[in-house]
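This report refers to the structure that appears directly beneath it.
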Amino acid sequence: MRKSGCAVCSRSIGWVGLAVSTVLMVMKAFVGLIGGSQAMLADAMYSLKDMLNALMVIIGTTISSKPLDAEHPYGHGKVEFILSMVVSVVFIVLTGYLLVHAVQILLDESLHRTPHLIVLWAALVSIGVNVGMYFYSRCVAIETNSPLIKTMAKHHHGDATASGAVALGIIGAHYLNMPWIDPAVALWETIDLLLLGKVVFMDAYRGLMDHTAGEAVQNRIVEAAERVPGVRGVIHLRARYVGQDIWADMIIGVDPENTVEQAHEICEAVQAAVCGKIRRIESLHVSAEAREIGDTTKPSFSDQPLSFDEVMLSKVDN
């Protein structure tokens with residue numbers, strides 16, 4: 001990691017998020033009940049979601065950081081995607097229920113009430129805290145490339161946005177004499193929660209399906225490899241995410257006149273260059289094939305998973 005404090009933050013982010021989200025959830029639920037705000041009660045669901053996600057971060061990062069073993073040659077990184085999917089499914093179900101409830105209140109004018117101004121102050125506190133937590137968790141997510149911590153950052157961003165909507169709704173209800181705004185904001189929040197749950201679910205689904213590391217990452221790998229002296233281009237590259245880490249293998253072109261030992265030295269130099277250039281590469285296996293000067297064939301990309309033998313070989317090579 002780039003800074004010495006990053007390791008400390010990555011270990012504490014889950015506990016900090018859990019404590020903050022628990023306090024916010026209790027505050028929002030209490031204020032929503034005594035202040036008569038449906039929007040604030042729905043906003044409490046954002047903090048409950050954040051709280052559960054923080055628990056998933058604590059559990060997931062603990063398990064995913066375990067070393068490789070014979071039964072798990074790819075490591076334990078996918079547990080983060082599994083837990084992200086569980087959280088998303090739970091909230092899609094819960095917010096579906098809240099959506100129906102919000103529609104019922106919005107359509108029944110007898111249930112429209114102007115919330116107490118204490119709700120406005122609670123919303124402002126929530127905005128400030130969640131903006132701070134968003135930047136904190138986003139920084140950790142960038143350093144660790146953890147899907148769970150990325151999800152945490154998204155959740156805090158959504159929570160801050162929702163609290164902002166609650167604040168605007170309270171202002172509208174009080175100063176524009178529009179008490180229906182509060183249940184309308186509650187309806188918007190539930191729809192937003194559903195959409196957020198869908199995004200998290202699809203991200204977790206792609207992770208479980210061994211999605212490719214992406215063209216941008218693959219191009220950076222190729223660029224780093226082709227800068228190594230003796231490399232005559234990258235012939236084939238296969239890279240994918242396993243949890244927060246990248247597993248890849250590549251075939252490079254070398255001079256047909258090179259000895260086996262010389263080709264092996266070039267492969268080792270490529271490994272060092274690529275791993276030094278691109279963070280989060282857990283495994284990189286490099287092999288060489290003869291390639292004549294002037295062959296400008298572009299590298300082929302593949303997202304097919306490595307075999308068990310290839311995985312164990314690449315770990316030995318690294």
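The backbone N, Cα and C atoms fix where each Cβ goes, glycine too.
Every residue here is the original one, so none of the noted swaps is modelled.
According to Swiss-Prot, the mutagenesis experiment C9 to S carries the annotation: Wild-type magnetic response. Neighbour count (other Cβ atoms within 10 Å of the Cβ, all protein chains): 18 for C9 (mutagenesis position).
Taking a C-beta cut-off of under 8 angstroms and a sequence separation of 6 or more, Y46 (mutagenesis position) has the following same-chain neighbours: H155, G158, D159, A162, S163, E189, L193. Under its mutagenesis annotations, Swiss-Prot gives Y46 to H the following note: About 90% magnetic response.
DSSP assigns Y46 (mutagenesis position) to a helix. For the published mutagenesis Y46 to D, Swiss-Prot gives the following note: Loss of magnetic response.
What Swiss-Prot notes for the published mutagenesis of D50 to A is this: About 50% magnetic response, fewer cells have iron crystals which are smaller, in addition to magnetite (Fe(3)O(4)) crystals of hematite (Fe(2)O(3)) also form. D50 (mutagenesis position): 26 other CB atoms within 10 A of its CB, across all protein chains.
The Cβ of C139 (mutagenesis position) has 18 other Cβ atoms within 10 Å, all protein chains considered. While the structure shown retains the original residue, Swiss-Prot records the mutagenesis experiment C139 to A with this note: Wild-type magnetic response.
Quoted from Swiss-Prot, the note attached to the mutagenesis of D249 to A states: Slightly decreased wild-type magnetic response, fewer, slightly smaller magnetite crystals. Significantly decreased magnetic response, many fewer, smaller crystals in vivo, isolated CTD does not bind cations; when associated with A-264. Around the Cβ of D249 (mutagenesis position), 20 further Cβ atoms fall within 10 Å across all displayed protein chains.
If you look up Swiss-Prot, you'll see D249, H285 marked as Fe cation 1 binding site, on the strength of a curator's inference. In the three-state DSSP scheme, H285 (mutagenesis position) falls into the strand class.
What Swiss-Prot notes for the published mutagenesis of M250 to L is this: CTD behaves like wild-type. In the three-state DSSP scheme, M250 (mutagenesis position) falls into the strand class. Using a 10 Å radius centred on the Cβ of M250 (mutagenesis position) and all shown protein chains, the other Cβ atoms total 25.
The DSSP secondary structure for V260 (mutagenesis position) is helix. The mutagenesis experiment V260 to G is recorded by Swiss-Prot, whose note states: Nearly wild-type magnetic response.
Close to V260 (mutagenesis position) in the fold, though at least 6 residues off in sequence, lies no residue with a CB less than 8 Å from its CB. Annotation of the mutagenesis experiment V260 to R in Swiss-Prot: Loss of magnetic response, still stabilizes MamB, CTD dimerizes, binds cations, dimer interface is tighter and twisted.
Quoted from Swiss-Prot, the note on the mutagenesis of V260 to P is: CTD dimerizes, binds fewer cations. Loss of magnetic response, still stabilizes MamB.
Quoted from Swiss-Prot, the note on the mutagenesis of V260 to W is: Significantly reduced magnetic response, many fewer, much smaller magnetite crystals formed, still stabilizes MamB, CTD dimerizes, binds fewer cations.
According to Swiss-Prot, the mutagenesis experiment H264 to A carries the following note: Wild-type magnetic response, no change in magnetite crystal size, number or shape. Significantly decreased magnetic response, many fewer, smaller crystals in vivo, isolated CTD does not bind cations; when associated with A-249. In the structure as shown, the Cβ atom of H264 (mutagenesis position) sits within 10 Å of 16 other Cβ atoms.
Swiss-Prot lists H264 with the feature Fe cation 2 binding site.
Experimental mutagenesis at this site is recorded by Swiss-Prot as H285 to A, annotated: Wild-type magnetic response, no change in magnetite crystal size, number or shape.
If you draw a 10 Å sphere around the CB of E289 (mutagenesis position), it holds 13 other CB atoms from the protein chains shown. The note that Swiss-Prot attaches to the published mutagenesis E289 to A is: Nearly wild-type magnetic response, fewer magnetite crystals of normal size and shape.
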Cα within 10 Å of H285 (mutagenesis position): which of the mutagenesis positions D249, M250, H264 qualify?
D249, M250
Restricting the comparison to the mutagenesis positions D50, H264, E289, which residue's C-alpha is spatially nearest the C-alpha of M250 (mutagenesis position)?
E289
What kind of secondary structure is C139 (mutagenesis position) part of, going by DSSP in three states?
helix
Between H264 (mutagenesis position) and C9 (mutagenesis position), find the distance joining the two CA atoms and give it rounded to the nearest Å.
39
